[in-house]
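Visitor: Sharing a structure with you now.
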Amino acid sequence: MRFFLSPPHMGGNELKYIEEVFKSNYIAPLGEFVNRFEQSVKAYSKSENALALNSATAALHLALRVAGVKQDDIVLASSFTFIASVAPICYLKAKPVFIDCDETYNIDVDLLKLAIKECEKKPKALILTHLYGNAAKMDEIVEICKENEIVLIEDAAEALGSFYKNKALGTFGEFGAYSYNGNKIITTSGGGMLIGKNKEKIEKARFYSTQARENCLHYEHLDYGYNYRLSNVLGAIGVAQMEVLEQRVLKKREIYEWYKEFLGECFSFLDELENSRSNRWLSTALIDFDKNELNSCQKDINISQKNITLHPKISKLIEDLKNEQIETRPLWKAMHAQEVFKGAKAYLNGNSELFFQKGICLPSGTAMSKDDVYEISKLILKSIKA
């Protein structure tokens, strides 16, 4: 049997709702199911406003634009993340400043303070990624952004269904972004959602997402926009998937605990932040890891760190499992270490490099059974002990 990292898992009503869309012949972007999808996300997250889009990247791009980010503005960002979290900074020709992570996989608060203090000019925004569904230290980060008048944009692409102090991740900042990509906890095959506190700004983002067409009989444009809206067909899938979101979160968390049970003697599993609930989008584990290795040392590095290699056991494990039709991956390679960002300013402590070297993402599909996880775990132990 083949095991993927995080495959789609349909809830039951997807085909029913898609059939309704086809019967209506309204298969273009926008429509009843897009509206229902937005309403379901608002209800679940308790966010004031929601805008369905074709990706979380589009959501982050629009958030930056309506936040007023322009060329040469400074945007702070998590370094330990996927490139889609930070690429929109480049779309607007702004300057990313990368911040390394702490023991939660998320932005190190002390490094964030240092970056703000030393920036050549006041940063315009912070894109904060909640990696693998884990909550960042929101009390401190929200306060820091408030004190320094920095727009907080939460990249909650991996964190739908995650909470901190009973508040949904993505709803702490001025804007939040969720992903419905094919590998996320629920999916529309491809899609995203921008949520936010300010209705006027979300409506401005909505305007930009539909090519910035003015309200005229003809096509009139006073500004440029994008083709970022979501299809009504995909909206129908989203409505059905939102119906089973909580079930998926509980199953992801169960899978994580199974891995801890079977692999805990040989791997380390990071704890959740106190008063938080991670959706455990992907179960991640660290080999030959000691928490004392984590570095709180602060240093400012202005060059990319390119010579980072995987732990030999991780490289071997990924290949061994691939031969068994089991998909795994290393943890994200940090943005400051990517060639495309060579020369970008970064505040580092070495933690993201350590996690990349020693970490692995394990199969986390919500259709898996405990027996499946046990069999995968046996193969993992066989590989690392060989």
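Using the three backbone atoms N, Cα and C, a Cβ is placed for every residue, glycine included.
Here the original residues stay in place, and none of the substitutions has been built in.
The substrate binding site annotation in Swiss-Prot covers ASN25, TYR26, ILE27, ALA28, ALA56, SER179, ASN227, GLN325, ILE326, GLU327, THR328. Experimental mutagenesis is annotated in Swiss-Prot for LEU131 to Phe, with the remark: Does not affect catalytic activity. What Swiss-Prot says about the mutagenesis result for GLU158 to His is this: Does not affect catalytic activity.
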Visitor: Considering the recorded positions ILE27, LEU131, ILE326, which residue's Cβ sits among the greatest number of other Cβ atoms within 10 Å?
Guide: LEU131
Visitor: Ten-angstrom check, please: count other Cβ atoms within 10 Å of the Cβ of ASN25 (substrate binding site), all chains counted.
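Guide: There are 7 such Cβ atoms around ASN25 (substrate binding site).
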Visitor: What Cα-Cα separation, expressed in whole Å, is found between ASN227 (substrate binding site) and GLU158 (mutagenesis position)?
Guide: 23
Visitor: Looking only at ASN227, THR328, the binding-site residues on record, which one has the least crowded Cβ, with the fewest other Cβ atoms within 10 Å?
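Guide: So among ASN227, THR328, the binding-site residues given, the one with the fewest Cβ atoms within 10 Å is ASN227.
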Visitor: Taking the Cβ of ALA56 (substrate binding site) as centre, how many other Cβ atoms lie within 10 Å?
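Guide: The answer is 29.
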Visitor: Can you give me the same-chain residues 6 or more apart in sequence from GLU158 (mutagenesis position) with a CB-CB distance under 8 Å?
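Guide: The list for GLU158 (mutagenesis position) reads THR129, HIS130, LEU131, TYR132, GLY133, SER179, LYS184, ASN279, TRP281, LEU282, given in order along the sequence.
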Visitor: Among ASN25, TYR26, ILE27, ALA28, ALA56, SER179, ASN227, GLN325, ILE326, GLU327, THR328, recorded substrate binders, what is the largest CA to CA distance in Å?
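Guide: 40 Å is the greatest Cα spacing among the residues binding substrate.
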